[in-house]
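Contents: one structure, followed by commentary.
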Amino acid sequence: MVDKNIYIIQGEINIVVGAIKRNARWSTHIPLDEERDPLLHSFSHLKEVLNSVTELSEIEPNVFLRPFLEVIRSEDTTGPITGLALTSVNKFLSYALIDPTHEGTAEGMENMADAVTHARFVGTDPASDEVVLMKILQVLRTLLLTPVGTHLTNESVCEIMQSCFRICFEMRLSELLRKSAEHTLVDMVQLLFTRLPQFKEEPKSYVGTNMKKLKMRAGGMSDSSKWKKQKRSPRPPRHMTRVTPGSELPAPNGATLSCNLTSGMPFIDVPSSISSASSEAASAVVSPCTDSGLELSSQTTSKEDLTDLEQAGSPRESTTTESGSNEIGVSDQLDPQEGSHVEKAQSASVESIPEVLEECTSPPDHSASVHDMDYVNPRGVRFTQSSQKEGTALVPYGLPCIRELFRFLISLTNPHDRHNSEGMIHMGLHLLTVALESAPVAQCQTLLGLIKDEMCRHLFQLLSVERLNLYAASLRVCFLLFESMREHLKFQLEMYMKKLMEIITVENPKMPYEMKEMALEAIVQLWRIPSFVTELYINYDCDYYCANLFEDLTKLLSKNAFPVSGQLYTTHLLSLDALLTVIDSTEAHCQAKVLNTLTQQEKKETSRPSYEAVDSTQEANSTERATIDGKATGMASDALGLHLQSGGWLSAEHGKPRCNDVEEAGDSGADKKFTRKPPRFSCLLPDPRELIEIKNKKKLLITGTEQFNQKPKKGIQFLQEKGLLTIPMDNTEVAQWLRENPRLDKKMIGEFVSDRKNIDLLESFVSTFSFQGLRLDEALRLYLEAFRLPGEAPVIHRLLEAFTEHWRSCNGSPFANSDACFALAYAVIMLNTDQHNHNVRKQNVPMTLEEFRKNLKGVNGGKDFEQDILEDMYHAIKNEEIVMPEEQTGLVRENYVWSVLLHRGATPEGIFLRVPPGSYDLDLFTMTWGPTIAALSYVFDKSIEETIIQKAISGFRKCAMISAHYGLSDVFDNLIISLCKFTALSSESIENLPTVFGSNPKAHIAAKTVFHLAHRHGDILREGWKNIMEAVLQLFRAQLLPQAMVEVEDFVDPNGKISLQREEMPSNRGESSVLSFVSWLTLSGPEQSSVRGPSTENQEAKRVALDCIKQCDPEKMITESKFLQLESLQELMKALVSVTADEETYDEEDAAFCLEMLLRIVLENRDRVGCVWQTVRDHLYHLCVQAQDFCFLVERAVVGLLRLAIRLLRREEISGQVLLSLRILLLMKPSVLSRVSHQVAYGLHELLKTNAANIHSGDDWATLFTLLECIGSGVKPPDALQATARADAPDAGAQSDSELPSYHQNDVSLDRGYTSDSEVYTDHGRPGKIHRSATDADMVNSGWLVVGKDDIDNSKAGAGLSRPSPSPLVNQYSLTVGLDLGPHDTKSLLKCVESLSFIVRDAAHITPDNFELCVKTLRIFVEASLNGGCKSQDKRGKSHKYDSKGNRFKKKPKEGSVLRRPRTSSQHGTRGGHSDEEEDEGVPASYHTVSLQVSQDLLDLMHTLHTRAASIYSSWAEEQRHLESGGRKIEADSRTLWAHCWCPLLQGIACLCCDARRQVRMQALTYLQRALLVHDLQKLDALEWESCFNKVLFPLLTKLLENISPADVGGMEETRMRASTLLSKVFLQHLSPLLSLSTFAALWLTILDFMDKYMHAGSSDLLSEAIPESLKNMLLVMDTAEIFHSADARGGSPSALWEITWERIDCFLPHLRDELFKQTVIQDPMPTEPHSQNALASTHLTPAAGDPGHLPSPEIPSEVGACDSEKPEGTRATSSSSPGSPVASSPSRLSPSPEGPPPLAQPPLILQPLTSPLQVGVPPMALPIILNPALIEATSPVPLLSTPRPTDPIPTSEVN
């Protein structure tokens, strides 16, 4: 079966042959013989061949292509026929009729390329001709892009590309055709560079010899004499020409296309020849492999180029004055004669595309190409077999053609080449963009050389042009360069960034705004490259001799983000974008670290050394780039593939390894180079500390450089002082510094090294140059560019002499002697001046080569120098000036600067470090956060666009996240402070705040951000807390906070909560409540509110504001404070504490609100409260103790202290300190304390109910009971504390009130784990502070007065708070405790009694530590409740309106404002004022019921304790023995019980027996009777019973003699009668032990005295009848017991007691003896204990000497011992004067009997009445009694007391 492809070819043959035959030329002749026409003959032959085969593959591609190619080459064919042949060829390629694997394919492709690029046809009209050109483009594109195109040679590809360029740049062609050519070029360039990774680098020698063949013409067609494309074999004209040239010329339309295209205008206007040559030379010069050539100027033309030019035979090449690619040739214009000659020669038949001019104007080129040996037969058929036979087989194209194309594209971008039009430059930039996007160009060293030099230079020059399209395209190419290969372009990148900064900052009005915008866009784009910013910092800011690019750019961008006019433009936002890029990348890295902590830890375990890590990262980065480029390539090629079966990218992919794989391989090779580290670093990734050192050193170097540039010695000296240069000066070191530092003034270097004092330094300086292999002029050029040559001849001589010596030693002394060398060097300098100095050129004709040779004749040791060397030197100097630094300007200077840049890039200084993403983020952030936050703040403030505002907020949040990640508190504080300004909360007045805030969306965003950041990153917040708290305070003032934040706990309020936002009281102006309410609603002044109510807009704004604050959730700051780091927590507390009283800004409610927040925070942090306790405690101390008057804040402080105690007592580690802190309340002024008694009483009750089990220490119990006493009964706090509080008033608050009780022998202070910061107290307005320390001295001098260790350890727990010394005198024989009770509140007393009841009734809460305290407190409460507390109420005067709940939460309005609080606490002294109308509001109707309940409760409690005391003490003693615990030994004997329990309790009960209220009095008497007759008291001995009489019964009887209840006379009579009966009963019941007392007579006489008093006390007969009967009973019992009989009396005479008794009785019952004993005669007395009268009379009248426990008693009132007025005078006198009389009219002293500390308590027991032989039962009275409200001060009734027994316990303290 015949191959279908054969039919396709046959069809195409028929079409073309038919067209040839139909041509007008054939119409006038008979059909020609095909044998005579070569074209038809070829087709005929092909037909025969095709008919003889069945498969197309059986014949070579050349066979079926040749006829078509001959048609294309034929000069005689018309355009349409040529077009048909081109269409056929294109079809063959598109249909893949050519087998890529066929061995003849290469030859066929080469012939096809040659034919199409040299297509010739007879032109008709321009439109038809352009159709043919379009088809040529199409064939060339298809040829290169299909798989068979890979067989093309380097030369063919260059031909194809150049053909396309000619069409593209020919302005006479239509735009459509030129654009088609442009698109074709794009596809071709993309294909070629996509295939770049497949090609291998060729040996340099191969590159050097082959490049000459492949140079595409860089100039226009007129420059044929300069750039000659290599000629192919001659092409003779066709043999069978029908028409002579002459006949064709006259034809009007006979001009061929060539004539049309070349009439006086060149096809291509491209860069000049020297430009191309020098660009190629430079690429070789800067190649990293040629170190020796690095020091050559990049503008020198290499020998290779010069040779090439000579071979090209161009006379102009040696006469051009170009000194570099930027200079223009002297003669670039085409010779007119040459132009006309060309036109004539080519008029008949010309090539349509490639080489119109070269063949006519240039001699044959001798540099052979692959095709130079081809033979072309007369028909134009080329035969290449001969060359293959000779061993020159066709080589597929590779790197050489790509390099040549790349060089050509770069040459197109030279803005200084006048041949390069704007369109050409743009085209070059566009194709370079495609090339860089398609391939990893940096891996190709041959291309890299071109990039480093010419390409970068042209691009930077283009940044200065005013054409925006070129400027933009240049920026695009620059981005691609520095994105992918910045590691090779360190100093180029530095120059680029500097140029961009210059463009942004320049104030030139001609500079378009768009250029600045694009420059900023370019920076933003670069900054978004991962790690780019970090690399800027590492490679430039941390390089001694580079600019601080990152720092400078950051400053520039920050400054540029602030609009001068106030209006935001794109440039401002772009600057912000750039700054945010750093923030974004850093934040992303931080997020990744946070999210992948575990993964990173695993990586660390298996991590490699740092340099390997860097390499791998770079490799990964490169691979990533390759992948990205690959994707871009694919996408682009998809778009460009058009209808072809096989697009360019498919062709590139065909038969090659994956691009990524190749690139990775290349990168892995390049990585070896990356491991080189810059000399300034100790390792590849230096740590931040090292970078800081480098930066510091860099600053010093810059300063030293500046000083050197002014005075070299001064600069060197400065660097030596700073340790950067050694002392003494090291010449080698200084020379190296002079060479390395580009900032040094070249003139100063010249002067310094040429100084005759520095000869050694000059030698060292010269030795830093490497002159090996360099010609003298080249070495001199290098030498003289390093410094400015001074003008003095001796100095020049010295410098040149050193140079020539070094050059000779480096090059083996090539000249005769050093003088010859010196002369030549001098001659070169003179030549340079002669050729390039403008002044010299004006006066003289420049020296010629011959003159130069003549000048040096015979100088080389009498001989001549080699003429070739002199010629080379002459041309080198003539063509390129030796630039004297800082002498030239303009282009010459630019060339010099560029050569220096290239030179630096080739040294180790040019190493560019690539770093992994995330490295040095902290360093970068530290440098950028300030400018960034400032810019963000400005943009946020000025912008109204939502997107920009959100961008700014996002930036704020990211900055916050980074600062939190790295723990940068100062950054976060700055950010919060900045944001707080935008919340509008601090600037607005309170009246307008809800409206203004509610209607400001930007303020909402700022507020939400502030609170969100505080919630999320509060850990690192420090100073910012203050701003946040100020904002919250503003919200509080404006009543915008949630209800939960303004409601606080309260002990007294029935709901348990009150609001901190109190109602306003009506002002003095008489404003009505309605107006006040309206004013409050509108949040405006009374003037406005009285006119109109709140507007709808204001209401809506307030609603929006409330919603916003709800979303902010400020309460979360409190609830989540438990998660804050300790330091942040302390700062938060410090911010809250700082809102305290000062002159200006103080507001009581603000302070109360802050206090409540502080307390809530402390409670939230109770797990670590020890760390912050001192702060809060000292703050509470300040608020409470310093308060001079009561105010709301003081009340909240007191409540807060109690709340803390209630919550924190459960925590063992802090409970002691908390309880000690309650003593703050005792330090308050009594007047202030009494005003908060309600709160304290209720708070203490709550505390004891919830935490009694957690109180263990006696000191703690002492604190609580003292508080109960002060609050419940108005007892003044212990004097020691009050004295201390007064003394510390100017300097309170900084003391530790916990030191006293913790001052033990081995435990000086409590460890709080946290030392209070002095700043906590700086706002308190006190001058000096004494801060805590652990020293004893500090303890003693602290707020709690430590009197002495012994005082603390030995004092009674009841005293509790270190009694003052000396102690005031206390009467032990009074029923009261002897304290001065101040005013107290009955409700408070009732609550305190409840608290006491709770303790007493629960056996678990009564402990040895608190028993005595409890008893003492009971007695104090008894005294306070006497007569219903009338004494206290009288003292209080009018009750405070504070006690009224109605006024408790009202506040006085500030004048002129309804909303504002008064600013000073004095305006707020109370929650309300005094009011007569409401005087009794604090004493409700049930007051008397309440007071009665209090007294009854106290009675019950005392009786309970009394009955339980014995069992309680027994159990404690047993427990102590069982546990063998240490501490104070607990005794359960009767003496202890009496002294500590029974006696004080009986005194308390007896005290209530003196109550003015009859019910209380009678009930108390009943309790007293039960108590005295209880079974446990039978254990008491005689002394204790005597004490009972002296301390309980006698004071009771004394008190009852007073007129307690004047209104209830009968009741008082009954009371007195019951009391006297009780006295008699107790006396008789315990008569037996009492008789053993040595003081019995005194006791008995005292009883008689009371009988006397009582008998005359009442007005009724009740007592006058009852007393004698009681007395008779006692006398009879005593007489029966023979007490009145003297033991030693003779004859049974009566004893002295008998005499004394009747002396006393006779005073008031003179007839009783007769009545009782008239029939009785006293018998001999029974034996009794000897009681002598002397003993009675003398021993016990005075206290025992030296007994410290006995204190003198108060005076005895005279009426106690006096008889009634009717008594005989003599009797009275006897009584008074008798030494044994128990009573005396004159005052006398007595000593108390021994007693221990006060009593305690225990559960109730069943009363068991006793039966005693001496007991006489007296029925109890039950008569109603009316009480007298007076209180009588008790006095001791008896002056006679016994001395204590030796075994009695010595009292340790008094009951106070």
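Backbone N, Cα and C atoms are what each Cβ position is placed from, and that goes for glycine too.
None of the listed substitutions appears in this model.
Residues annotated as domain 'SEC7' in Swiss-Prot: 690-880.
Experimental mutagenesis at this site is recorded by Swiss-Prot as Lys91 to Ala, annotated: Disrupts DCB:DCB domain interaction; decreases DCB:HUS domain interaction. Lys91 (mutagenesis position) counts 16 other C-beta atoms within 10 Å of its own C-beta, drawing on all protein chains shown. Classification of Lys91 (mutagenesis position) by DSSP places it within a helix.
DSSP gives Glu130 (mutagenesis position) a helix state. Around Glu130 (mutagenesis position), the same-chain residues six or more apart in sequence whose CB sits under 8 Å from its CB are Leu173, Ser174, Leu176, Leu177, listed in sequence order. Recorded in Swiss-Prot as a mutagenesis result, Glu130 to Ala carries the remark: Disrupts DCB:DCB domain and DCB:HUS domain interaction.
Quoted from Swiss-Prot for the published mutagenesis Asp541 to Ala: Disrupts DCB:HUS domain interaction. The Cβ neighbour count for Asp541 (mutagenesis position), using a 10 Å radius over every protein chain in view, is 23.
Annotation for Met830 (mutagenesis position): no same-chain Cβ neighbours under 8 Å separated by at least 6 residues are found. Met830 (mutagenesis position) carries a helical DSSP state (H, G or I). Swiss-Prot documents Met830 to Leu as a published mutagenesis change and attaches the note Confers GCA tolerance.
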(message) Quick check for the class: what is the C-alpha distance, in angstrom and rounded, between Lys91 (mutagenesis position) and Asp541 (mutagenesis position)?
(response) 60
(request) Could you pull the average pLDDT for the domain 'SEC7' (690-880)? (result) 88
